[in-house]
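For reference, Swiss-Prot has these:
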VARIANT   Val26 to Ile  In strain: ECOR 52
VARIANT   Ala46 to Val  In strain: ECOR 31
VARIANT   Asp65 to Asn  In strain: ECOR 16
VARIANT   Ile119 to Val  In strain: ECOR 60
VARIANT   Val172 to Ile  In strain: ECOR 16, ECOR 28, ECOR 31, ECOR 37, ECOR 50 and ECOR 71
VARIANT   Ile233 to Val  In strain: ECOR 31, ECOR 46, ECOR 50, ECOR 52 and ECOR 60
Amino acid sequence: MSITAQSVYRDTGNFFRNQFMTILLVSLLCAFITVVLGHVFSPSDAQLAQLNDGVPVSGSSGLFDLVQNMSPEQQQILLQASAASTFSGLIGNAILAGGVILIIQLVSAGQRVSALRAIGASAPILPKLFILIFLTTLLVQIGIMLVVVPGIIMAILLALAPVMLVQDKMGVFASMRSSMRLTWANMRLVAPAVLSWLLAKTLLLLFASSFAALTPEIGAVLANTLSNLISAILLIYLFRLYMLIRQ
């Protein structure tokens, strides 16, 4: 059977519209979890204020130079802030991926679904999803730090891994290997969707500061919710595409 991107886009749009409230609630819950965890594990405001003390920002040629000019205590605060942001983001993304994929599975099986039921049903696979998303994020970030293009290629090649891990109950590394092989064979169907997702996330990041006009916390929840909705659309597309490829 010939698969066209247009038909998969249409199916994705229909599913997203029909399950919008459930997906919105999952996205909102994941955003709230991300923001709360980030706040809990982040340094205090007083500690963050120390990062600006005695650091010559204008004279620093780059990030590494800036970090080298910091005191050991400031470097520790920066490391804690970075780790808190990364950890909370990974937790939120793992719950989002598990919740959205379980919504698709339950709806496809003709069952009634709610946001809490989908997240609860995804609990057994969350540890593997967390490890998978951590490794994927690490590889993509390393690729982007090198020449940007390798990172984008890795993001495309590993896009199907979460779907395969949940749907076929694969291991972390098995899903990564299988995703690379299957995506490479269907690059014309996967690449445009992932590139559109990256572009949408980048545009959202550029306008994220405008959300802080409300309050930093509410702005962070709103920005994360929109980001989660964008990721949910990609997951729906990839799930539908994967099921068509397997037929």
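Using the three backbone atoms N, Cα and C, a Cβ is placed for every residue, glycine included.
Feature map: Swiss-Prot annotations on the structure.
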residue: Val26; record: variant position; Cβ contacts under 8 Å, 6 or more apart: Leu96, Gly99, Val100, Ile103, Ala115, Ala118, Ile119, Asn228, Ala232
residue: Ala46; record: variant position; Cβ contacts under 8 Å, 6 or more apart: none
residue: Val172; record: variant position; Cβ contacts under 8 Å, 6 or more apart: Lys128, Ile131, Leu132, Leu135, Leu165
residue: Ile233; record: variant position; Cβ contacts under 8 Å, 6 or more apart: Thr12, Phe16, Trp197
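Around the Cβ of Ile119 (variant position), 22 further Cβ atoms fall within 10 Å across all displayed protein chains.
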